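Okay, so here's the structure we're looking at.
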Amino acid sequence: MERSLDSLAGMAKSAFGAGTSAAMRQATSPKTILEYIINFFTCGGIRRRNETQYQELIETMAETLKSTMPDRGAPLPENIILDDMDGCRVEFNLPGENNEAGQVIVRVSKGDHSETREIPLASFEKICRALLFRCEFSLPQDSVILTAQGGMNLKGAVLTGANLTSENLCDADLSGANLEGAVLFMADCEGANFKGANLSGTSLGDSNFKNACLEDSIMCGATLDHANLTGANLQHASLLGCSMIECNCSGANMDHTNLSGATLIRADMSGATLQGATIMAAIMEGAVLTRANLRKASFISTNLDGADLAEANLNNTCFKDCTLTDLRTEDATMSTSTQTLFNEFYSENI
């Protein structure tokens, strides 16, 4: 019995103290020699049983929080009780009048027997908020609650049209997620993973995507005005028809990105890399591309009036039917073909 209580207490600590994939694997692995033997001869039966119990613990916690809190932003209750978890009572006692330890105390009891553990309050609250986020947006609970970096695990989530204004999505995993038409105005997505996500038509104005991964993402028609994309990875992203007015893309990796039809007026793309990028019928008036790597990029029918390409790498860059009035190219590196084009057609603007 005590070993069962110990196991459940360990699961509770792993689920609500860490919530990561590694924590889940550790909590559901066989613990004793006998369990290892049984697990082997049942082709993982012990692990499957433990994983089922782990998932039930998470789902019960989510439902309990949802039923006891008026909304996701409300303070957590000082005492959270989960009854009948495999015949046991699981109680979470938060710091307060009855708990001066500063940690969340987990008590698992059955009859006269009990086991206790302690969980850092900050981790516990972050995990509870992640469970409530999933409840609010009708997402099924996942046994992996957080990423290794401490962000929410929302991999493959369907959040079409969701209102995520000012949401904290730092270090979250939204790879493969569908956020078409969602509103992420002023959202903090620093370090988040949006690889392969659908962000078509999303409102991302004034949002923070610093060092975020947007590789292979679809962002057609999205609004990114005044967004912070410094150091972000946008390789192979589709930004067709995006509005990126005064967007900060300095140092971003935009290799092979498609920016056709995008509006990049006064966008800061200094130090960005756009090798092999396709930029057709875009508006880039006053854009800053100093020190940018534009090798083999293709500019077709694009308005670059007043753009700054000083010190940029323009080797084998294609400029066709573009507006290049008042263009700055001081100390830019150019291939012979690019230099010839400028000399022949736009010498008055160099």
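Every residue, even glycine, has its Cβ placed from backbone N, Cα and C.
None of the substitutions listed is reflected here, since the structure keeps the original residues.
Per Swiss-Prot, these features apply:
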- 162-201: domain 'Pentapeptide repeat 1' (DOMAIN)
- 202-241: domain 'Pentapeptide repeat 2' (DOMAIN)
- 247-286: domain 'Pentapeptide repeat 3' (DOMAIN)
- 287-326: domain 'Pentapeptide repeat 4' (DOMAIN)
- Thr340 to Ala: No effect (MUTAGEN)
- Leu341 to Ala: Prevents the peripheral accumulation of GFP-PipB2 and LAMP-1. Slightly affects its LE/Lys redistribution (MUTAGEN)
- Phe342 to Ala: Partial reduction in the peripheral accumulation of GFP-PipB2 and LAMP-1 (MUTAGEN)
- Asn343 to Ala: Increases LAMP-1 redistribution. No effect on peripheral accumulation of GFP-PipB2 (MUTAGEN)
- Glu344 to Ala: Decreases LAMP-1 redistribution. No effect on peripheral accumulation of GFP-PipB2 (MUTAGEN)
- Phe345 to Ala: Prevents LE/Lys redistribution. Does not affect the peripheral accumulation of GFP-PipB2 (MUTAGEN)
- Tyr346 to Ala: No effect (MUTAGEN)
Residue, out of the mutagenesis positions Phe342, Asn343, whose Cβ gathers the largest set of other Cβ atoms within 10 Å: Phe342
Number of helical, extended and coil residues in the domain 'Pentapeptide repeat 1' (162-201), per DSSP: 0 helix, 8 strand, 32 coil
C-beta crowding around Leu341 (mutagenesis position), within 10 angstroms: 19
Helix, strand and coil totals (DSSP H, G, I; E, B; other) for the domain 'Pentapeptide repeat 4' (287-326): 0 helix, 13 strand, 27 coil
For the domain 'Pentapeptide repeat 2' (202-241), the number of residues DSSP places in helix, strand and coil: 0 helix, 8 strand, 32 coil
Cβ neighbour count within 10 Å of Thr340 (mutagenesis position): 11
